[in-house]
Amino acid sequence: MREIVHVQAGQCGNQIGSKFWEVISDEHGIQPDGTFKGETDLQLERIDVYYNEANNGKYVPRAVLVDLEPGTMDSVRSGPFGQLFRPDNFVFGQSGAGNNWAKGHYTEGAELVDNVLDVIRKEAEGCDCLQGFQLTHSLGGGTGSGMGTLLISKIREEYPDRIMSSFSVVPSPKVSDTVVEPYNATLSVHQLVENTDETYCIDNEALYDICYRTLKLTNPTYGDLNHLVSLTMSGVTTCLRFPGQLNADLRKLAVNMVPFPRLHFFMPGFAPLSAKGTQAYRALTVAELTQQMFDAKNMMAACDPRHGRYLTVAAMFRGRMSMREVDEQMLNVQNKNSSYFVEWIPNNVKTAVCDIPPRGLKMAATFVGNSTAIQELFKRISEQFTAMFRRKAFLHWYTGEGMDEMEFTEAESNMNDLISEYQQYQEATAEDDVDGYAEGEAGETYESEQ
(Lines of atoms letter the chains of each structure in order from A and count residues from 1; the text may use other names and numbers.)
(Lines give C-alpha, C1' and ligand atoms only; values in the text may rest on other atoms or scores of the structure.)
Protein backbone atom coordinates (compact mmCIF):
# COMPACT_ATOMS: atom_id res chain seq x y z
CA MET A 1 0.00 0.00 0.00
CA ARG A 2 1.01 3.66 -0.22
CA GLU A 3 2.72 4.47 3.05
CA ILE A 4 3.62 7.82 4.58
CA VAL A 5 6.51 8.20 7.02
CA HIS A 6 5.83 10.88 9.61
CA VAL A 7 8.67 12.89 11.19
CA GLN A 8 8.20 15.34 14.06
CA ALA A 9 11.04 17.66 15.04
CA GLY A 10 11.52 20.07 17.93
CA GLN A 11 9.22 20.97 20.80
CA CYS A 12 6.33 22.31 18.74
CA GLY A 13 6.64 19.56 16.12
CA ASN A 14 6.51 16.88 18.79
CA GLN A 15 3.57 18.46 20.56
CA ILE A 16 1.38 18.85 17.48
CA GLY A 17 2.71 15.57 16.09
CA SER A 18 1.73 13.53 19.12
CA LYS A 19 -1.65 15.27 19.22
CA PHE A 20 -2.10 14.25 15.57
CA TRP A 21 -1.41 10.62 16.49
CA GLU A 22 -3.89 10.77 19.38
CA VAL A 23 -6.61 12.08 17.08
CA ILE A 24 -6.08 9.71 14.17
CA SER A 25 -5.58 6.70 16.46
CA ASP A 26 -8.97 7.51 17.94
CA GLU A 27 -10.50 7.82 14.45
CA HIS A 28 -9.06 4.47 13.39
CA GLY A 29 -10.00 2.66 16.60
CA ILE A 30 -6.39 2.15 17.69
CA GLN A 31 -6.02 1.95 21.48
CA PRO A 32 -3.03 3.50 23.31
CA ASP A 33 -1.50 0.01 23.49
CA GLY A 34 -1.71 -0.41 19.71
CA THR A 35 -4.63 -2.86 19.59
CA PHE A 36 -7.59 -2.30 17.27
CA LYS A 37 -11.00 -1.82 18.90
CA GLY A 38 -12.87 -0.15 16.07
CA GLU A 39 -16.43 -0.42 14.79
CA THR A 40 -16.00 -0.77 11.04
CA ASP A 41 -13.68 -2.17 8.40
CA LEU A 42 -13.40 1.33 6.94
CA GLN A 43 -11.13 2.14 9.87
CA LEU A 44 -8.69 -0.59 8.85
CA GLU A 45 -8.98 -0.43 5.09
CA ARG A 46 -6.11 2.04 4.65
CA ILE A 47 -4.59 1.78 8.13
CA ASP A 48 -1.22 0.83 6.63
CA VAL A 49 -0.71 4.33 5.23
CA TYR A 50 0.25 5.58 8.70
CA TYR A 51 0.63 2.39 10.77
CA ASN A 52 2.76 -0.69 10.58
CA GLU A 53 1.10 -3.92 11.74
CA ALA A 54 3.50 -5.69 14.09
CA ASN A 55 3.71 -9.46 14.53
CA ASN A 56 1.56 -9.40 17.66
CA GLY A 57 -1.29 -7.76 15.71
CA LYS A 58 -0.57 -4.35 17.22
CA TYR A 59 -0.44 -1.22 15.12
CA VAL A 60 2.66 0.97 15.37
CA PRO A 61 2.82 4.50 13.92
CA ARG A 62 5.32 5.02 11.11
CA ALA A 63 6.61 7.96 13.12
CA VAL A 64 10.09 9.25 13.87
CA LEU A 65 10.39 11.63 16.84
CA VAL A 66 13.34 14.02 16.87
CA ASP A 67 14.57 16.70 19.24
CA LEU A 68 17.84 18.20 20.40
CA GLU A 69 16.85 17.98 24.06
CA PRO A 70 15.12 15.18 25.96
CA GLY A 71 12.36 17.19 27.66
CA THR A 72 9.54 17.13 25.13
CA MET A 73 10.24 13.51 24.21
CA ASP A 74 9.87 12.51 27.84
CA SER A 75 6.48 14.16 28.03
CA VAL A 76 5.36 12.47 24.79
CA ARG A 77 6.52 9.15 26.17
CA SER A 78 4.62 9.64 29.40
CA GLY A 79 1.58 11.04 27.56
CA PRO A 80 -1.63 9.10 26.81
CA PHE A 81 -0.34 7.50 23.58
CA GLY A 82 3.34 7.43 24.52
CA GLN A 83 3.52 3.64 24.49
CA LEU A 84 2.19 3.49 20.93
CA PHE A 85 5.46 4.60 19.32
CA ARG A 86 8.44 2.38 18.58
CA PRO A 87 10.96 3.03 21.37
CA ASP A 88 13.84 3.02 18.84
CA ASN A 89 12.19 5.83 16.91
CA PHE A 90 12.85 8.43 19.61
CA VAL A 91 16.06 10.18 18.56
CA PHE A 92 17.26 13.04 20.74
CA GLY A 93 20.33 15.02 21.72
CA GLN A 94 21.10 16.63 25.06
CA SER A 95 22.35 20.07 24.08
CA GLY A 96 19.24 21.83 22.76
CA ALA A 97 19.28 24.34 19.92
CA GLY A 98 18.46 27.36 22.08
CA ASN A 99 16.04 28.75 19.47
CA ASN A 100 18.99 29.16 17.13
CA TRP A 101 18.43 28.03 13.52
CA ALA A 102 22.17 27.70 12.93
CA LYS A 103 22.53 25.25 15.83
CA GLY A 104 19.72 23.13 14.42
CA HIS A 105 20.91 23.27 10.83
CA TYR A 106 24.70 23.39 10.99
CA THR A 107 26.10 22.34 14.36
CA GLU A 108 24.07 20.44 16.98
CA GLY A 109 21.46 19.22 14.50
CA ALA A 110 24.05 18.16 11.95
CA GLU A 111 25.64 15.87 14.56
CA LEU A 112 22.38 14.08 15.23
CA VAL A 113 21.06 13.98 11.68
CA ASP A 114 22.69 10.70 10.65
CA ASN A 115 21.11 8.86 13.58
CA VAL A 116 17.73 10.21 12.52
CA LEU A 117 18.27 9.22 8.89
CA ASP A 118 19.09 5.67 10.01
CA VAL A 119 15.71 5.42 11.72
CA ILE A 120 13.93 7.02 8.75
CA ARG A 121 15.65 4.58 6.41
CA LYS A 122 14.50 1.68 8.56
CA GLU A 123 10.91 2.97 8.44
CA ALA A 124 11.11 3.49 4.69
CA GLU A 125 12.42 -0.04 4.19
CA GLY A 126 9.43 -1.38 6.09
CA CYS A 127 7.16 0.18 3.45
CA ASP A 128 5.70 -1.66 0.53
CA CYS A 129 5.48 1.39 -1.72
CA LEU A 130 6.44 4.59 0.10
CA GLN A 131 4.56 7.62 -1.24
CA GLY A 132 6.38 10.22 0.80
CA PHE A 133 7.11 11.98 4.06
CA GLN A 134 5.35 14.48 6.27
CA LEU A 135 7.14 16.67 8.80
CA THR A 136 5.55 18.57 11.68
CA HIS A 137 7.68 21.44 13.00
CA SER A 138 7.64 25.14 13.80
CA LEU A 139 9.63 27.77 11.95
CA GLY A 140 10.31 30.01 14.93
CA GLY A 141 12.56 27.85 17.09
CA GLY A 142 15.91 26.19 16.53
CA THR A 143 15.34 22.45 16.22
CA GLY A 144 12.10 22.26 14.22
CA SER A 145 13.18 25.05 11.90
CA GLY A 146 16.92 24.46 11.57
CA MET A 147 17.15 20.72 11.97
CA GLY A 148 13.72 20.17 10.43
CA THR A 149 14.81 21.81 7.18
CA LEU A 150 18.13 19.96 7.32
CA LEU A 151 16.21 16.66 7.54
CA ILE A 152 14.02 17.70 4.62
CA SER A 153 17.01 18.37 2.40
CA LYS A 154 18.74 15.13 3.45
CA ILE A 155 15.57 13.10 2.81
CA ARG A 156 15.20 14.87 -0.54
CA GLU A 157 18.74 13.80 -1.46
CA GLU A 158 18.06 10.18 -0.60
CA TYR A 159 14.47 9.93 -1.87
CA PRO A 160 14.32 12.50 -4.69
CA ASP A 161 11.17 11.07 -6.28
CA ARG A 162 9.05 10.87 -3.10
CA ILE A 163 6.64 13.59 -2.07
CA MET A 164 7.72 15.84 0.79
CA SER A 165 4.96 17.52 2.73
CA SER A 166 5.26 19.71 5.82
CA PHE A 167 2.98 21.11 8.50
CA SER A 168 4.83 24.26 9.41
CA VAL A 169 3.83 26.46 12.33
CA VAL A 170 4.65 30.05 11.44
CA PRO A 171 5.61 32.43 14.27
CA SER A 172 3.60 35.47 15.26
CA PRO A 173 4.31 38.44 17.51
CA LYS A 174 1.05 37.72 19.39
CA VAL A 175 2.24 34.31 20.57
CA SER A 176 5.96 34.82 20.63
CA ASP A 177 8.56 32.70 22.40
CA THR A 178 11.71 34.41 21.18
CA VAL A 179 12.84 37.62 19.63
CA VAL A 180 14.79 35.89 16.81
CA GLU A 181 11.74 34.11 15.35
CA PRO A 182 11.76 36.22 12.14
CA TYR A 183 15.36 35.12 11.45
CA ASN A 184 14.61 31.45 12.03
CA ALA A 185 11.41 31.60 9.98
CA THR A 186 13.01 33.36 7.01
CA LEU A 187 15.94 30.94 6.92
CA SER A 188 13.42 28.07 7.02
CA VAL A 189 11.16 29.41 4.27
CA HIS A 190 14.29 29.78 2.13
CA GLN A 191 14.65 25.98 2.47
CA LEU A 192 10.96 25.05 2.20
CA VAL A 193 10.52 26.93 -1.09
CA GLU A 194 13.14 24.70 -2.66
CA ASN A 195 12.64 21.38 -0.88
CA THR A 196 8.99 20.63 -0.07
CA ASP A 197 6.18 19.73 -2.47
CA GLU A 198 3.41 20.94 -0.19
CA THR A 199 3.54 23.02 2.99
CA TYR A 200 0.53 23.69 5.20
CA CYS A 201 1.11 27.06 6.82
CA ILE A 202 -0.33 26.99 10.28
CA ASP A 203 -0.04 30.36 11.82
CA ASN A 204 -0.02 30.99 15.56
CA GLU A 205 -1.55 34.40 15.03
CA ALA A 206 -4.57 32.93 13.23
CA LEU A 207 -4.93 30.15 15.81
CA TYR A 208 -4.76 32.73 18.56
CA ASP A 209 -7.45 34.86 16.89
CA ILE A 210 -9.73 31.84 16.40
CA CYS A 211 -9.39 30.92 20.08
CA TYR A 212 -9.97 34.47 21.19
CA ARG A 213 -12.75 35.57 18.82
CA THR A 214 -14.60 32.45 17.80
CA LEU A 215 -14.03 30.15 20.74
CA LYS A 216 -14.20 33.01 23.26
CA LEU A 217 -11.11 31.92 25.19
CA THR A 218 -9.64 34.87 27.07
CA ASN A 219 -6.19 33.34 27.60
CA PRO A 220 -5.56 30.74 24.90
CA THR A 221 -2.87 28.20 25.85
CA TYR A 222 -0.63 26.23 23.51
CA GLY A 223 -2.93 23.31 24.33
CA ASP A 224 -5.86 25.21 22.81
CA LEU A 225 -3.84 26.16 19.73
CA ASN A 226 -2.67 22.57 19.29
CA HIS A 227 -6.26 21.32 19.55
CA LEU A 228 -7.05 23.40 16.44
CA VAL A 229 -3.95 22.15 14.65
CA SER A 230 -4.93 18.55 15.31
CA LEU A 231 -8.43 19.14 13.85
CA THR A 232 -6.83 20.56 10.74
CA MET A 233 -4.21 17.84 10.37
CA SER A 234 -6.81 15.15 10.84
CA GLY A 235 -8.96 16.86 8.21
CA VAL A 236 -6.34 17.35 5.52
CA THR A 237 -5.13 13.75 5.88
CA THR A 238 -8.65 12.24 5.74
CA CYS A 239 -8.35 11.44 2.03
CA LEU A 240 -5.03 9.75 2.64
CA ARG A 241 -6.33 7.56 5.50
CA PHE A 242 -9.83 6.54 4.44
CA PRO A 243 -10.98 4.97 1.17
CA GLY A 244 -11.97 7.48 -1.49
CA GLN A 245 -11.25 8.74 -4.97
CA LEU A 246 -10.08 12.33 -4.78
CA ASN A 247 -6.61 13.44 -3.62
CA ALA A 248 -6.18 9.94 -2.26
CA ASP A 249 -2.41 10.29 -2.05
CA LEU A 250 0.14 13.04 -1.51
CA ARG A 251 1.17 13.20 -5.16
CA LYS A 252 -2.39 13.56 -6.47
CA LEU A 253 -2.96 16.32 -3.96
CA ALA A 254 0.19 18.10 -5.15
CA VAL A 255 -0.82 17.73 -8.80
CA ASN A 256 -4.21 19.32 -8.07
CA MET A 257 -2.92 22.05 -5.78
CA VAL A 258 0.43 23.29 -7.12
CA PRO A 259 0.34 25.17 -10.44
CA PHE A 260 3.94 26.45 -10.13
CA PRO A 261 6.57 24.55 -8.15
CA ARG A 262 7.54 27.34 -5.76
CA LEU A 263 3.95 28.30 -4.91
CA HIS A 264 3.13 25.37 -2.68
CA PHE A 265 2.21 27.10 0.59
CA PHE A 266 -1.35 26.26 1.57
CA MET A 267 -3.82 27.95 3.85
CA PRO A 268 -5.85 25.40 5.85
CA GLY A 269 -9.27 26.01 7.35
CA PHE A 270 -11.79 24.03 9.38
CA ALA A 271 -15.52 24.08 10.09
CA PRO A 272 -17.43 23.96 12.35
CA LEU A 273 -15.31 25.78 14.90
CA SER A 274 -16.82 25.57 18.35
CA ALA A 275 -15.23 25.96 21.75
CA LYS A 276 -13.45 22.87 23.07
CA GLY A 277 -15.88 20.97 25.31
CA THR A 278 -18.96 22.76 23.95
CA GLN A 279 -19.20 20.89 20.67
CA ALA A 280 -21.88 22.37 18.44
CA TYR A 281 -25.25 21.37 19.86
CA ARG A 282 -26.89 21.30 16.48
CA ALA A 283 -25.54 19.77 13.32
CA LEU A 284 -24.69 22.36 10.70
CA THR A 285 -26.13 22.06 7.22
CA VAL A 286 -23.88 21.54 4.22
CA ALA A 287 -24.55 25.14 3.21
CA GLU A 288 -23.44 26.46 6.60
CA LEU A 289 -20.33 24.28 6.57
CA THR A 290 -19.37 25.54 3.13
CA GLN A 291 -20.03 29.13 4.13
CA GLN A 292 -17.96 28.80 7.30
CA MET A 293 -15.16 26.91 5.63
CA PHE A 294 -14.50 29.73 3.15
CA ASP A 295 -14.76 32.39 5.85
CA ALA A 296 -11.54 34.29 6.53
CA LYS A 297 -12.14 33.86 10.29
CA ASN A 298 -11.78 30.07 9.90
CA MET A 299 -8.39 30.18 8.19
CA MET A 300 -5.47 28.74 10.14
CA ALA A 301 -3.13 31.25 8.49
CA ALA A 302 -3.46 34.94 9.39
CA CYS A 303 -4.18 36.09 5.85
CA ASP A 304 -7.41 37.33 4.40
CA PRO A 305 -8.27 35.36 1.26
CA ARG A 306 -10.33 38.36 0.11
CA HIS A 307 -7.05 40.25 -0.31
CA GLY A 308 -5.90 37.74 -2.90
CA ARG A 309 -7.18 35.12 -5.31
CA TYR A 310 -7.32 31.35 -5.11
CA LEU A 311 -5.10 29.51 -7.56
CA THR A 312 -6.51 26.17 -6.37
CA VAL A 313 -8.70 24.80 -3.57
CA ALA A 314 -9.34 21.36 -2.11
CA ALA A 315 -12.23 20.74 0.26
CA MET A 316 -12.92 17.64 2.35
CA PHE A 317 -16.35 17.03 3.77
CA ARG A 318 -16.75 14.42 6.50
CA GLY A 319 -19.90 12.70 7.72
CA ARG A 320 -23.07 11.35 6.12
CA MET A 321 -24.37 13.87 3.62
CA SER A 322 -25.67 14.12 0.10
CA MET A 323 -22.94 14.38 -2.52
CA ARG A 324 -25.28 16.39 -4.72
CA GLU A 325 -25.81 18.98 -2.04
CA VAL A 326 -22.07 19.26 -1.47
CA ASP A 327 -21.43 19.81 -5.18
CA GLU A 328 -24.23 22.38 -5.41
CA GLN A 329 -22.92 24.36 -2.44
CA MET A 330 -19.35 24.34 -3.71
CA LEU A 331 -20.47 25.57 -7.14
CA ASN A 332 -22.59 28.17 -5.45
CA VAL A 333 -19.57 29.58 -3.57
CA GLN A 334 -17.52 29.74 -6.75
CA ASN A 335 -20.26 31.42 -8.78
CA LYS A 336 -21.00 34.04 -6.14
CA ASN A 337 -17.33 34.85 -5.55
CA SER A 338 -15.90 34.17 -8.97
CA SER A 339 -13.56 37.17 -8.79
CA TYR A 340 -11.66 35.46 -5.96
CA PHE A 341 -10.72 32.45 -8.11
CA VAL A 342 -8.21 32.91 -10.94
CA GLU A 343 -10.06 32.41 -14.20
CA TRP A 344 -7.04 30.97 -16.01
CA ILE A 345 -7.29 27.68 -14.09
CA PRO A 346 -10.79 26.34 -14.86
CA ASN A 347 -12.30 23.89 -12.34
CA ASN A 348 -9.72 24.82 -9.75
CA VAL A 349 -11.86 23.68 -6.80
CA LYS A 350 -11.90 19.98 -5.94
CA THR A 351 -14.16 18.32 -3.37
CA ALA A 352 -13.92 15.00 -1.55
CA VAL A 353 -16.38 13.38 0.86
CA CYS A 354 -15.55 10.82 3.55
CA ASP A 355 -18.28 8.99 5.50
CA ILE A 356 -16.50 8.97 8.83
CA PRO A 357 -16.82 12.29 10.71
CA PRO A 358 -14.31 13.44 13.33
CA ARG A 359 -15.08 12.52 16.94
CA GLY A 360 -17.90 14.49 18.50
CA LEU A 361 -19.25 15.92 15.24
CA LYS A 362 -21.96 14.77 12.84
CA MET A 363 -20.39 16.66 9.96
CA ALA A 364 -17.24 18.66 9.40
CA ALA A 365 -15.32 20.23 6.56
CA THR A 366 -11.65 20.95 6.03
CA PHE A 367 -10.39 23.50 3.59
CA VAL A 368 -7.03 23.70 1.83
CA GLY A 369 -6.46 26.79 -0.28
CA ASN A 370 -3.54 27.83 -2.43
CA SER A 371 -4.23 31.55 -2.26
CA THR A 372 -2.06 34.45 -3.35
CA ALA A 373 -3.10 36.14 -0.08
CA ILE A 374 -0.56 33.92 1.72
CA GLN A 375 1.93 36.62 0.72
CA GLU A 376 0.62 38.64 3.68
CA LEU A 377 2.10 36.08 6.04
CA PHE A 378 5.49 36.17 4.31
CA LYS A 379 5.39 39.98 4.21
CA ARG A 380 4.82 40.10 7.95
CA ILE A 381 7.87 37.93 8.64
CA SER A 382 9.95 39.75 6.04
CA GLU A 383 9.29 43.14 7.62
CA GLN A 384 10.29 41.89 11.06
CA PHE A 385 13.37 40.22 9.58
CA THR A 386 14.48 43.40 7.80
CA ALA A 387 13.98 45.57 10.87
CA MET A 388 16.50 43.48 12.84
CA PHE A 389 18.82 42.57 9.98
CA ARG A 390 19.35 46.25 9.03
CA ARG A 391 20.95 46.72 12.43
CA LYS A 392 22.56 43.25 12.39
CA ALA A 393 20.83 42.61 15.72
CA PHE A 394 21.46 39.16 17.26
CA LEU A 395 23.51 38.08 14.23
CA HIS A 396 26.47 37.01 16.35
CA TRP A 397 24.49 34.03 17.63
CA TYR A 398 24.34 32.75 14.06
CA THR A 399 27.76 33.75 12.76
CA GLY A 400 29.19 32.17 15.92
CA GLU A 401 27.88 28.82 14.65
CA GLY A 402 29.70 29.36 11.36
CA MET A 403 26.97 31.03 9.32
CA ASP A 404 27.71 33.81 6.86
CA GLU A 405 25.75 37.06 6.56
CA MET A 406 25.41 36.25 2.87
CA GLU A 407 23.06 33.41 3.76
CA PHE A 408 20.74 35.85 5.52
CA THR A 409 20.74 38.15 2.51
CA GLU A 410 19.95 35.24 0.18
CA ALA A 411 17.11 34.00 2.39
CA GLU A 412 15.68 37.50 2.57
CA SER A 413 15.69 37.96 -1.19
CA ASN A 414 14.30 34.47 -1.84
CA MET A 415 11.36 35.27 0.42
CA ASN A 416 10.82 38.62 -1.29
CA ASP A 417 10.89 36.85 -4.67
CA LEU A 418 8.24 34.47 -3.39
CA ILE A 419 6.07 37.42 -2.35
CA SER A 420 6.32 39.03 -5.78
CA GLU A 421 5.60 35.73 -7.55
CA TYR A 422 2.35 35.45 -5.62
CA GLN A 423 1.58 39.07 -6.48
CA GLN A 424 2.30 38.49 -10.17
CA TYR A 425 -0.14 35.58 -10.42
CA GLN A 426 -2.72 37.49 -8.41
CA GLU A 427 -2.78 40.19 -11.06
CA ALA A 428 -2.55 37.83 -14.04
CA THR A 429 -5.58 37.43 -16.27
CA ALA A 430 -6.44 34.78 -18.84
CA GLU A 431 -5.73 37.24 -21.68
CA ASP A 432 -2.19 38.09 -20.59
CA ASP A 433 0.59 37.24 -22.99
CA VAL A 434 2.01 34.36 -20.99
CA ASP A 435 5.54 34.59 -22.37
CA GLY A 436 5.67 38.32 -21.98
CA TYR A 437 4.73 38.86 -18.38
CA ALA A 438 6.58 35.98 -16.78
CA GLU A 439 10.01 35.17 -18.08
CA GLY A 440 10.15 32.38 -15.53
CA GLU A 441 7.88 29.54 -14.67
CA ALA A 442 4.73 30.41 -16.58
CA GLY A 443 6.63 30.92 -19.80
CA GLU A 444 8.44 27.62 -19.55
CA THR A 445 5.41 25.54 -18.69
CA TYR A 446 3.53 27.23 -21.50
CA GLU A 447 6.13 26.41 -24.13
CA SER A 448 6.70 22.85 -23.02
CA GLU A 449 2.99 22.10 -23.28
CA GLN A 450 2.89 22.81 -27.01
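Cβ atoms here come from the backbone N, Cα and C positions, even for glycine.
None of the noted substitutions appears here; every position holds its original residue.
Lifted from Swiss-Prot, the feature list:
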BINDING   Q11, E69, S138, G142, T143, G144, N204, N226  GTP binding site
BINDING   E69  Mg(2+) binding site
MUTAGEN   E439 to K  In sb26; no effect on thick filament organization in body wall muscles. Partially restores thick filament organization in a mel-26 (ct61sb4) mutant background
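A 10 Å cutoff on Cβ-Cβ distances gives E69 (GTP binding site) a total of 19 other Cβ atoms nearby, all chains included. Of all the binding-site residues listed (Q11, S138, T143, N204, N226), T143 sits in the most crowded Cβ setting, with the most other Cβ atoms within 10 Å. Take the CB of G142 (GTP binding site) and look out to 10 A: across all protein chains shown you find 29 other CB atoms. Long-range Cβ contacts of G144 (GTP binding site) within its own chain (separation 6+, distance under 8 Å): A9, G10, Q11, C12, G13, G104, H137, S138, V169.
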